[in-house]
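One structure is given here, and the rest of the page talks about it.
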Amino acid sequence: MLKPEMIEKLNEQMNLELYSSLLYQQMSAWCSYHTFEGAAAFLRRHAQEEMTHMQRLFDYLTDTGNLPRINTVESPFAEYSSLDELFQETYKHEQLITQKINELAHAAMTNQDYPTFNFLQWYVSEQHEEEKLFKSIIDKLSLAGKSGEGLYFIDKELSTLDTQN
């Protein structure tokens, strides 16, 4: 049985994953608007992936006999000055998610909630991959610079980049 503190924290994380999905969907819209179709497709796939992260938490809460609580989610930021700025923000967001997952895993361990700690290990591993993925995109954008040709090739690569890297 989950302690009330863990139920609250799992619900918070579930809602943060929902926000992540909406954020990446909004970023996808920005990319589409600015004709970065490869980046838009990549971010749409990533938005779907974040929704599966939310669903895993939702299912864990119900599987443990608890009620998931979906809260009102704030509108994600929608304006960026460049593709580089947008991906800098994705990286910062993934760092925030990593911090929150680590805090959640720590709370599970502190509360001797070993089943939840075990469940969260998938997220710990996933966040390592997420940060690595977005850091690699930022590095490529930095190498490409602001030239149209460089951005074109990065955008083209993003269209084929698997979110499960």
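Positions of Cβ are set from backbone N, Cα and C atoms, glycine also.
Feature list (source: Swiss-Prot):
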BINDING   E17, E50, H53  Fe cation 1 binding site
BINDING   E49, E126, E130  Fe cation 3 binding site
BINDING   E50, E94, Q127, E130  Fe cation 2 binding site
DOMAIN    1-145  domain 'Ferritin-like diiron'
MUTAGEN   H53 to A  Initially 6000-fold slower Fe(2+) oxidation rate
MUTAGEN   E94 to A  Initially 200-fold slower Fe(2+) oxidation rate
MUTAGEN   E126 to A  Initially reduces Fe(2+)/O(2) stoichiometry from ~3 to ~2
MUTAGEN   E130 to A  Initially reduces Fe(2+)/O(2) stoichiometry from ~3 to ~2
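Swiss-Prot feature annotations superimposed on the structure.
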residue	record	contacts (Cβ under 8 Å, 6+ apart)
E17	Fe cation 1 binding site	E50, M51, H53, M54, L57, I97
E94	mutagenesis position	Q127, E130, E131, F134
E126	mutagenesis position	H53
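Apart from E17, E50, H53, the residues listed for Fe cation 1, the same chain places the Cβ atoms of L16, L18, S20, S21, E49, M51, T52, M54, L57 within 8 Å of the centroid of those Cβ atoms. Residue density at E49 (Fe cation 3 binding site): 17 other Cβ atoms are found within 10 A of its Cβ, drawing on all protein chains shown. With every protein chain in view, the residue among the recorded positions E50, E130 whose Cβ has the most Cβ partners within 10 Å turns out to be E130. Listed in chain order, the residues near the Fe cation 2 site other than E50, E94, Q127, E130 are S20, H53, H93, I97, T98, E126, E129, E131, F134, each with its Cβ within 8 Å of the site Cβ centroid.
The recorded positions examined here are H53, Q127; by Cβ neighbour count within 10 Å, the least packed of them is Q127. Sorting the domain 'Ferritin-like diiron' (1-145) by DSSP state (H, G, I as helix; E, B as strand; all else coil) yields 116 helix, 0 strand, 29 coil.
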